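Participant: Pulled the feature table from Swiss-Prot, pasting it below:
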DOMAIN    345-702  domain 'TTL'
BINDING   Arg482  protein binding site
MUTAGEN   Gly647 to Ser  Loss of tubulin monoglycylation activity
BINDING   Asp649, Glu662  Mg(2+) 1 binding site
MUTAGEN   Glu662 to Gly  Loss of tubulin monoglycylation activity
BINDING   Glu662, Asn664  Mg(2+) 2 binding site
MUTAGEN   Met669 to Ile  Loss of tubulin monoglycylation activity
Amino acid sequence: MQGVSSALLLSAGQLGPGAAWYRQEGSSECSWLRRSQPSELRTNFSSRWPWPRNSESRRSERLQWPGPASAKPEVASCGDSRRDYSSLPARHLSSARESSMPGALGTVNPQPVRTLVPPTLDEPLPDALRPPDDSLLLWRGLTKGPNHMGRLRNAKIHVERAVKQKKIFMIHGRYPVIRCLLRQRGWVEKKMVHPPGTALPAPQKDLDSSMLGDSDATEDEDEEENEMFRESQLLDLDGFLEFDDLDGIHALMSRMVRNETPYLIWTTRRDVLDCRFLSKDQMINHYARAGSFTTKVGLCLNLRNLPWFDEADADSFFPRCYRLGAEDDKKAFIEDFWLTAARNVLKLVVKLEEKSQSISIQAREEEAPEDTQPKKQEKKLVTVSSDFVDEALSACQEHLSSIAHKDIDKDPNSPLYLSPDDWSQFLQRYYQIVHEGAELRYLEVQVQRCEDILQQLQNVVPQLDMEGDRNIWIVKPGAKSRGRGIMCMNRLDEMLKLVDCNPMLMKDGKWIVQKYIERPLLIFGTKFDLRQWFLVTDWNPLTVWFYRDSYIRFSTQPFSLKNLDNSVHLCNNSIQRHLEASCHRHPMLPPDNMWSSQRFQAHLQEVDAPKAWSSVIVPGMKAAVIHALQTSQDNVQCRKASFELYGADFVFGEDFQPWLIEINASPTMAPSTAVTARLCAGVQADTLRVVIDRRLDRSCDTGAFELIYKQPAVEVPQYVGIRLLVEGSTIKKPVPVGHRRTGVRSSLPHLLTQQGSGESKDSGSPTHRSASRKNARAESLEHTEKPEPAAVASVSGKGKKAPFHFPSLHSKAWLPSPRVHRPQGRVLRLQHDQLVGSKALSTTGKALMTLPTAKVLMSFPPHPDLKLAPSMLKPGKVGFELCCTTWRVVLSGGIGEEGHRQRAAPRPSSAPGKGLSSTEPCSKTET
């Protein structure tokens with residue numbers, strides 16, 4: 001570790017507020033020194049750490065010293081109940097040694113101070129701490145001595161209390177601070193054990209782009225707490241937990257609760273457990289289906305829907321982003337690249353004019369000897385005429401017309417002012433000017449036009465200032481973190497080669513291209529970004545907590561747009577920690593490449609921008625976080641007992657405007673530097689305050705977390721299991737009488753109409769079944785379109801005729817003979833001299849022979865011209881049941897066995913919701 005002095009968090013359980021450990025540089029031995037933190041490291045609330053002050057949160061019993069009484073260290077004189085391990089052999093990180101520390105900042109401390117770094121369990125215990133020979137060693141630190149049964153009894157009591165209070169937790173990953181703070185609250189850990197031969201499912205990073213906004217497997221794609229990619233830590237806090245459990249009590253209690261249900265689960269990735277199998281009172285630190293904003297592809301897609309959720313423009317805080325694997329996005333990106341190049345030409349003209357006016361004649365004469373001959377020849381080799389500026393002006397003018405919706409009548413597939421071939425030539429000349437140093441010729445008249453159009457574009461293009469004039473874009477994998485696979489490019493053909501050369505790599509939108517911020521805010525000529533934490537405790541209503549403390553990460557190289565190497569433009573600590581600082585780097589920059597937000601605020605005051613943090617930066621970051629969550633609220637699986645801590649990365653423009661780059665799930669909590677050692681431990685402690693302490697006490701201290709957004713609750717109707725069921729049967733096609741045969745078993749009485757005849761498919765006769773359906777349909781259509789005058793029926797009670805689009809109302813039935821078929825068993829027999837009907841109605845457009853006492857009620861609104869349905873007749877039941885969903889038939893009477901009319905039995909009212917219509921079901925009659 002470098003620097004004059006560096007702060008080191010010793011242990012979350014051994015330090016109080018405002019304490020840190022320092023090491024004086026240049027010392028050959030380990031010389032860590034404890035002193036108070038500087039004022040800029042403190043916050044405005046009372047205690048930096050949530051150490052329990054009440055007896056309920058403290059450890060219920062005091063753990064006994066495992067060794068003999070003669071080797072027991074004395075209690076510290078500070079007045080608290082913490083044990084003094086000063087008699088233990090000191091070591092620095094992995095080596096155990098003892099040394100005297102000089103005073104702070106060069107002063108001499110007469111009293112020797114030993115480091116409190118405990119030995120690991122792999123190291124042998126000192127002779128003074130070895131158990132007696134007559135004792136049985138159960139495991140490291142726990143011996144079956146005189147007080148063995150008492151420790152077991154106390155551990156059992158503590159476990160029973162934790163089980164009763166539902167204070168069982170389970171952790172997957174390296175979270176020593178969480179373990180320590182939960183143990184202080186009386187929680188007992190249940191070890192997460194995986195069966196031999198099984199492993200956690202690897203995160204699936206290559207999925208369909210359509211699923212990236214909803215998938216369960218991609219929400220944690222930007223997690224940085226992966227065991228395989230763990231950052232180097234300034235201090236391994238797991239050693240302190242092992243030393244704190246030197247007597248084995250916590251290991252014993254973990255074994256006691258191995259069959260208990262954990263009520264707090266803290267994991268690195270969400271896919272470790274399936275939330276669907278958790279009970280309602282089990283808390284977990286992840287939400288399912290959060291990939292809609294924790295992946296670059298999901299954030300790119302969902303922020304486009306922001307106008308539907310809020311009156312805001314995503315282009316004002318999120319750089320333009322496209323998916324290279326999607327054809328629509330690819331086409332939009334190409335057009336955006338063209339227009340950006342045209343705007344950059346206008347900027348170059350204005351910049352060259354300002355430069356020519358600012359340079360004096362004397363300065364030009366002084367620079368003339370420095371201009372070597374090759375440079376003059378290079379300028380003469382390539383010269384771009386003023387026509388190139390006219391093309392750029394015309395393209396920008398057409399773009400303004402398109403934004404104003406003046407191109408409504410234009411073909412959407414037509415090119416933007418220039419054809420694709422012309423745009424290709426335009427880009428080649430643009431590359432010559434920007435990248436190869438060609439000379440751009442322009443006219444004085446063109447300068448004023450460029451300024452006017454740029455002023456108009458300023459009002460409609462929010463990213464005009466930050467995009468610069470070199471047209472640099474950054475290509476990123478859709479679901480990766482820590483800067484893996486990121487490339488900065490400035491040529492369109494090179495970016496499109498990623499799609500053409502490797503289609504499998506770009507399939508389904510796995511890669512995105514985003515506009516690079518060419519004019520970022522710099523500190524001492526170096527680029528930086530900011531990591532901001534926020535906590536989501538509910539999605540309905542959406543509840544967001546914003547952390548007041550943050551940290552910034554510097555690059556190791558000076559900023560330059562001519563060098564597109566990742567060491568210059570990517571500030572991820574996972575990349576920069578492997579690089580050496582440039583010799584041209586400003587000496588005021590920190591050696592560990594990190595500042596706290598308090599130090600950044602002090603720098604803003606030094607550069608005469610004291611209000612930039614409170615008036616521009618913080619409000620902009622809060623708004624960006626809220627908008628990103630609003631657009632993803634419908635995609636995330638809401639679970640009341642879940643919560644999640646996210647880390648957002650921001651880059652600032654020259655006007656201090658924050659630009660959201662990405663949002664990471666499971667942000668790293670590794671104490672890689674002195675800044676992260678303090679802040680990462682603090683954000684974990686304050687997270688437990690919000691999700692655990694606040695559930696019991698709504699007015700408790702939430703640390704540095706601030707509630708910035710909470711929606712009104714939206715009630716979701718509960719599913720009660722109601723099934724919508726529609727019952728019924730199809731209406732049989734009527735059977736014309738002219739084609740019936742004697743002895744044919746039929747389920748309907750044979751009818752005769754004025755239009756032709758045809759046998760029903762249900763008549764049972766193979767001969768008549770072969771009748772053409774096409775002819776029957778043609779007859780029906782002919783009957784519908786051209787009804788005969790004699791077949792027109794008047795509307796009951798009115799003098800008007802029924803409209804022709806009701807074909808059944810224009811059909812008039814004729815009796816073939818004074819005979820009718822009567823059912824006897826399964827054979828139809830003829831009955832003579834009985835008149836059974838005069839009119840009939842059918843929904844199929846053909847007449848049916850019906851009884852004179854039948855009525856048909858329409859359950860749907862009729863045609864406007866037909867205000868009342870006429871009286872209609874229905875045949876009696878002839879050995880079948882007819883159930884109709886379109887027409888309701890109410891039968892009031894029937895024919896007796898001898899042909900006389902009889903009264904029908906009263907029909908009971910049906911229960912609502914069980915019939916075929918909204919009022920009552922179809923009735924069944926008996927003949």
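Cβ coordinates are placed from backbone N, Cα and C, and glycine is handled just like the others.
Don't expect the noted substitutions in this model, because it carries the original residues.
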Participant: From the Cα of Glu662 (mutagenesis position) across to the Cα of Gly647 (mutagenesis position), what is the distance in angstrom?
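Facilitator: Between the alpha carbons of Gly647 (mutagenesis position) and Glu662 (mutagenesis position) there are 9 Å.
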Participant: About how far apart, in whole Å, are the alpha carbons (Cα) of Glu662 (mutagenesis position) and Asp649 (Mg(2+) 1 binding site)?
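Facilitator: For Glu662 (mutagenesis position) versus Asp649 (Mg(2+) 1 binding site), the Cα atoms are 6 Å apart.
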Participant: Tell me, what is the mean pLDDT of the domain 'TTL' (345-702)?
Facilitator: 88
Participant: Give me the Cα-Cα distance between Asp649 (Mg(2+) 1 binding site) and Met669 (mutagenesis position), rounded to a whole Å.
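Facilitator: Here the two Cα atoms are 15 Å apart.
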Participant: Specify the secondary structure state of Glu662 (mutagenesis position) as given by DSSP, simplified to three classes.
Facilitator: strand
Participant: Starting from the Cβ of Glu662 (mutagenesis position), draw a 10 Å sphere and report how many other Cβ atoms land inside it.
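Facilitator: Excluding its own Cβ, the number within 10 Å is 20.
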